[in-house]
Structure formats: C-alpha cells, structure tokens
Amino acid sequence: MIILFRGHMRDNSTEHKTRRAASSKDVRPAELDEVDRRILSLLHGDARMPNNALADTVGIAPSTCHGRVRRLVDLGVIRGFYTDIDPVAVGLPLQAMISVNLQSSARGKIRSFIQQIRRKRQVMDVYFLAGADDFILHVAARDTEDLRSFVVENLNADADVAGTQTSLIFEHLRGAAPI
C-alpha cells in the first residue's frame, strides 16, 4: 500500500489537506460509464479545460457535463485540481527519490514525521509505504549541495531516521490516467 501526501512545492497560500487513504476493503469503486471515463481522461490531460469545451468534446450539454464533474468530485473520484509546477522553472532543477527508514522505536511517530517533512520546501511528495522502506520522498533541489544539505540536516540529523538512500531522477514522465 502506498499513501501519497503532497508537499509544499505548490502555492503556499493554499493549504492542501491530507487525505487518509482507505484500504480497498473500505471503498467501493464508483460506477463510471463511458462518458465519465472520457471526462476523466480529458481532465487528466488538462484540468483547466473549460466546461463548455469539455462538454463539446464529450458530446453532452454543458449543464450535464458540469453535473457529471460535480458528481465525480462528490464521489471522491476527482480528488482535486492541482497546479503542476515545473521545479526547473522555480530554480530547483535537481530531483531525487529518497527512501527513508525509521528506527523501530519511532513507529509511534510516523504521523509527526510526515507532518514535519512535508513542510520542507524541497519536498514535492511523500509516499508512506508497506515493504522494506517506510517512506519515499520526491524532492527537488537547487544543486547537489542543496540536496546533500537537505538529507544531512533533515534526515540524517533526525534520531528517528535509521537510514536513507537517494536516487537521482533523470527524467519524470507522467503516466496515463488510471481509468
């Protein structure tokens, strides 16, 4: 199981709420028809697509399209509309994935670790994992010195962190919509 927590690479004036991921036993998949799937696919490609253009492309009335999108939001299928900020454009061209393992004695501090680490400006996403690693952090930094400082000051200096492993990202390609 992977739980994703968004970091603070986005506009600091907007508070992003953390969602607690439910297990597959807790959630029944929403009933989606082909129109819903086309709407989701189009919004995945461009979340700013105007409702009239979305309705026209899908072949339904704008009022029907608006109602469909609202229903998908209400059902939790659409969890939000986000700005995808290019780290390079804001001076953070080096990206990495950092695997983090906590000390076994720190298991009760998982939530506080998440809240503390996701506030760091370099952290784009936090993945809470089941498996060999406890977390994977997706981070962006100015350069290797900035990345090293982040790891040393925020992870290695934390007594609750047992170890880390850093992998540099050469290229990030967005996947297809999961529909």
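Residue numbers in this text run from 1 along the chain shown.
Using the three backbone atoms N, Cα and C, a Cβ is placed for every residue, glycine included.
Look at Swiss-Prot and you will find 32-93 tagged as domain 'HTH asnC-type', backed by sequence analysis. Experimental mutagenesis is annotated in Swiss-Prot for G131 to T, with the remark: Forms a DNA complex that cannot be inhibited by adding amino acids or other inhibitors.
Here the domain 'HTH asnC-type' (32-93) is broken down by DSSP into helix, strand and coil counts: 37 helix, 0 strand, 25 coil. Secondary structure at G131 (mutagenesis position), as computed by DSSP, is coil.
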